[in-house]
Amino acid sequence: MFRLSHYLDQLYHPTPPRIARGTPKPVVIWNLTRRCNLKCKHCYTVSADVDFPGELTAAQARETLEDIGRFKVPALILSGGEPLLRDDLFALAKRARALTRVLALSTNGTGVIGSKADRVAEIGFDYVGISIDGIGATNDAFRGVIGAYEQALAGVRSCKRRGIKVGLRFTITEQNESQLPELLKLCDDEGVDKFYLSHLVYAGRGNKNRGEDADHARTRRAMDLLIARALESAEGRGHPLEIVTGNNDADAVYFLNWAKANFPAAQVAHLRKHLEAWGGNASGVGVANIDTQGDVHPDTYWSEYTVGSVKQTPFSELWTGPDPMLAELRRRPRPLKGRCGACAHQAVCGGNTRIRALQLTGDPWAEDPACYLTAAETGTATDIDRLTVRPFIGDRHDPKPAFV
């Protein structure tokens, strides 16, 4: 996750960068259930409104939660599917509140009303993220259910009335990019605390719909708008909205280039130190995933690669064990190839999102086709052939993944 507002603030109010020693404890994103009342086009878990066999039992989930607490992860995000559809969500969340420093809920928002909204407030979640992918019918088409927009908006308002910090999550595609200005206005009108723009990741239904990914021009236009909006908040103009992006760490380099054009060299050098201390893509390093079956992955999109299962081995042991793919992800620099391997900004970006490269080439270290930076911006040769996105036409037409 690229915290645009945070790093913009470093240009105005600089603080020393914090250099991590060794591998940090990860933020854990835990998919508690695959069941969901929506059918989103980008869903990486391919969720549906049915029961899925093999999900963690209440006892297994409690045991895993205690291990996470002892491991002292910096943050725990409870997700799904739709986590509010898991019967023991609030029991788990109440215990998690006592065990973790930061506790967040990732929801489609349609169920955060009435008594359930009261329970969310009582638990004391630090943050509730609600997904909205367009205004009105655009969101409903994206999420597969008519009325989903109004229900999610009701969830946002329920959170705000109860004093819960709430954010909107928006996945950008070619179909909804034009509505980004309206969504930012919605944040201002509703007093939303955070806006999270997610770039499309080619996992689950997101892979099947990868042909609808936003092209590079749309992505650059969206980033220009987000930077301008973050600047308003940094300068004390309008509603104070925190801006973050995810799943395309080229955003950090794009922002760095914007800073070069608008701030003195000394401030830009300070910003780069902070961005290098952050390091870009955090899969297998600062982010971990436990899926609904209890399988552990480098992040939520790495379902093709499993480190192990918490049904057999505690998460803490799996994460600190000798897994070869985790070891490769933690290398700096990473063993990147193609355009990413030749890029001058690997220390900032970390190689971007490896899953897009994996889906198109079978190689987790190939270049990321969603990098929208030009050859001049990356310092790469102009004659390097770009990896382009082929629309999905079936699994048998994609290369099989090859890991270490």
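For all residues, glycine too, the Cβ spot is worked out from N, Cα and C.
Substituted residues are absent from this model; it holds the original ones throughout.
Residues or ranges marked as domain 'Radical SAM core' in Swiss-Prot: 22-235.
Under its mutagenesis annotations, Swiss-Prot gives CYS36 to Ala the following note: Contains half the amount of iron and sulfide per enzyme compared to the wild-type; when associated with A-40 and A-43. Sequence-distant neighbours of CYS36 (mutagenesis position): residues of the same chain at least 6 apart with a C-beta under 8 Å from its C-beta are CYS43, SER47, ALA48, ASP49, GLY80, GLY81, GLU82, LEU85, ASN108.
Residues annotated as [4Fe-4S] cluster 1 binding site in Swiss-Prot, with experimental evidence given as evidence: CYS36, CYS40, CYS43. In this structure, CYS36 (mutagenesis position) belongs to neither helix nor strand by DSSP; it is coil.
One mutagenesis experiment catalogued in Swiss-Prot, CYS40 to Ala, is accompanied by this note: Contains half the amount of iron and sulfide per enzyme compared to the wild-type; when associated with A-36 and A-43. Counting only same-chain residues six or more apart in sequence, the Cβ atoms lying under 8 angstroms from the Cβ of CYS40 (mutagenesis position) belong to SER47, ASN108, SER131, ASP133, PHE142, ARG143, GLY144, ARG205.
Under mutagenesis, Swiss-Prot gives CYS43 to Ala with this note: Contains half the amount of iron and sulfide per enzyme compared to the wild-type; when associated with A-36 and A-40.
Reduced to three states, the DSSP call for CYS349 ([4Fe-4S] cluster 2 binding site) is helix. Taking a C-beta cut-off of under 8 angstroms and a sequence separation of 6 or more, CYS349 ([4Fe-4S] cluster 2 binding site) has the following same-chain neighbours: ASP249, ALA250, ALA252, VAL253, GLY280, ASN281, CYS343. Swiss-Prot lists CYS340, CYS343, CYS349, CYS371 with the feature [4Fe-4S] cluster 2 binding site, giving a curator's inference as the kind of evidence.
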Give the sequence-ordered set of same-chain residues, not counting CYS340, CYS343, CYS349, CYS371, with Cβ within 8 Å of the centre of the Cβ atoms defining the [4Fe-4S] cluster 2 site.
-> ASP249, ALA250, VAL253, LEU336, ARG339, HIS345, GLN346, GLY351, ASN352, GLU367, ASP368, LEU373, THR378
